[in-house]
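Straight from Swiss-Prot, the features:
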- Thr83 to Gly: 12-fold increase in affinity to the conotoxin BuIA (11-fold decrease in K(off)) (MUTAGEN)
- Thr83 to Lys: 20-fold increase in affinity to the conotoxin BuIA (37-fold decrease in K(off)); 2-fold decrease in affinity to the conotoxin MII (no change in K(off), but 2-fold decrease in K(on)) (MUTAGEN)
- Thr83 to Ser: 19-fold increase in affinity to the conotoxin BuIA (7-fold decrease in K(off)) (MUTAGEN)
- Thr83 to Val: 3-fold increase in affinity to the conotoxin BuIA (2-fold decrease in K(off)) (MUTAGEN)
- Thr83 to Asp: 9-fold increase in affinity to the conotoxin BuIA (15-fold decrease in K(off)) (MUTAGEN)
- Val135 to Gly: No change in inhibition of alpha-3-beta-2(V135G) nAChR by alpha-conotoxins GID and MII. 4.4-fold decrease in inhibition of alpha-3-beta-2(V135G) nAChR by alpha-conotoxins PnIA (MUTAGEN)
- Val135 to Ile: 8.3-fold decrease in affinity to the conotoxin BuIA (4-fold increase in K(off) and a 2-fold decrease in K(on)) (MUTAGEN)
- Val135 to Ala: Very small decrease or no change in inhibition of alpha-3-beta-2(V135A) nAChR by alpha-conotoxins PnIA, GID and MII (MUTAGEN)
Amino acid sequence: MAGHSNSMALFSFSLLWLCSGVLGTDTEERLVEHLLDPSRYNKLIRPATNGSELVTVQLMVSLAQLISVHEREQIMTTNVWLTQEWEDYRLTWKPEDFDNMKKVRLPSKHIWLPDVVLYNNADGMYEVSFYSNAVVSYDGSIFWLPPAIYKSACKIEVKHFPFDQQNCTMKFRSWTYDRTEIDLVLKSDVASLDDFTPSGEWDIIALPGRRNENPDDSTYVDITYDFIIRRKPLFYTINLIIPCVLITSLAILVFYLPSDCGEKMTLCISVLLALTVFLLLISKIVPPTSLDVPLVGKYLMFTMVLVTFSIVTSVCVLNVHHRSPTTHTMAPWVKVVFLEKLPTLLFLQQPRHRCARQRLRLRRRQREREGAGALFFREGPAADPCTCFVNPASVQGLAGAFRAEPTAAGPGRSVGPCSCGLREAVDGVRFIADHMRSEDDDQSVREDWKYVAMVIDRLFLWIFVFVCVFGTVGMFLQPLFQNYTATTFLHPDHSAPSSK
């Protein structure tokens, strides 16, 4: 008996719930038919009691996602929710007549909508992407939140790329109604970020909104939002800037590379070609504008100028390196400046302090001076044309070649006639000795020219290092001192836009 009672109670509750659902559905259906009755409602008519009454539309943008910013095409793609609120006196009812129902959702295409569009659209899609339902309250207030994917025109400032900050505006205005019929009001001073999905390329700095009027045209009004965004430079730093800096450092090594290896010009040209490739990559990213040059483009041009300068200096250094006494004479000031003064300033050890070849050459010349007279000819009108002074100790193995006689030329020396064959041999030895001394002197001059080239290389090495370091730091620190604020990007013409 108790089970039968429980079953009856459950059946009664289910029946009551179904009846209430049917009644609720019937109530909402009656309300929708009442509101959208063609005899009392026309969606083509502006909701105003007379022609002079204004319809106030409150507008607010909620940013859901910053999809992309195409620098070359200068287009910003965003996913936004465009909140619009207004009142329609024709869509009112008494809640007590409809089971205290105070809100109802109506298809937006069946009611009057303010034709608010994005004025600075860049792809022809001026309206929203999806016409969602509108929430209508019993007092006639309407809340409409359609989502939209907009592609708006955005003037890209490339001056500090890739450490740049952009201001992309979105201007909303009624397409057919002017200010005498629809008054656009800014619901919030900033766009909402409650449902924003962070971007991997841009940081949102500020999203201020403002209502613009034109003093010269009383019928003009629009709502403008400034999307102030800053680029995240990590991607371009890793893939563009650091490789450029490393390639530039290779250009520094050109001055440290010995001139004898013959690869100076090859390295310079290779670095120049690599920088040219990076410059071509940048030209495909930034917009083709002549108003500003991007920061990374300036840096590449700076390094290309330095590399070109290194090519010119390398040519000059190679020219100096391969000079010889037969083609050039070293001026005294060159010896003073490049062989005595600059090596000390550039932390180079002077070659005469460390060159073993120079020390050996000096010792050999000293021995030649000490051994002079071991075998020499005496010439003059009183001398026999085939007479020579002889050191007996040095010609013990030449017995019979001549007859020595004591002479006053010095102790241990004698004089006597010698054969013509011996004289030819002595002349040959003298020629060889003179030739070797001449070659040794020429080699000394060539080594001096090589050392001058090395000093010039080291001088330009330090100059190149300082210019590269200070130039790089000066260029890339410049954007860090820029004070970006919301007012920085507000253009003067925003306070008085032209009439459309």
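Cβ atoms here come from the backbone N, Cα and C positions, even for glycine.
If you look for the noted substitutions, you won't find them, since the model keeps the original residues.
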Cα distance (Å, whole number) from Val135 (mutagenesis position) to Thr83 (mutagenesis position): 12
Protein Cβ atoms within 10 Å of Val135 (mutagenesis position), excluding its own: 15
Thr83 (mutagenesis position), number of other Cβ atoms within 10 Å: 17
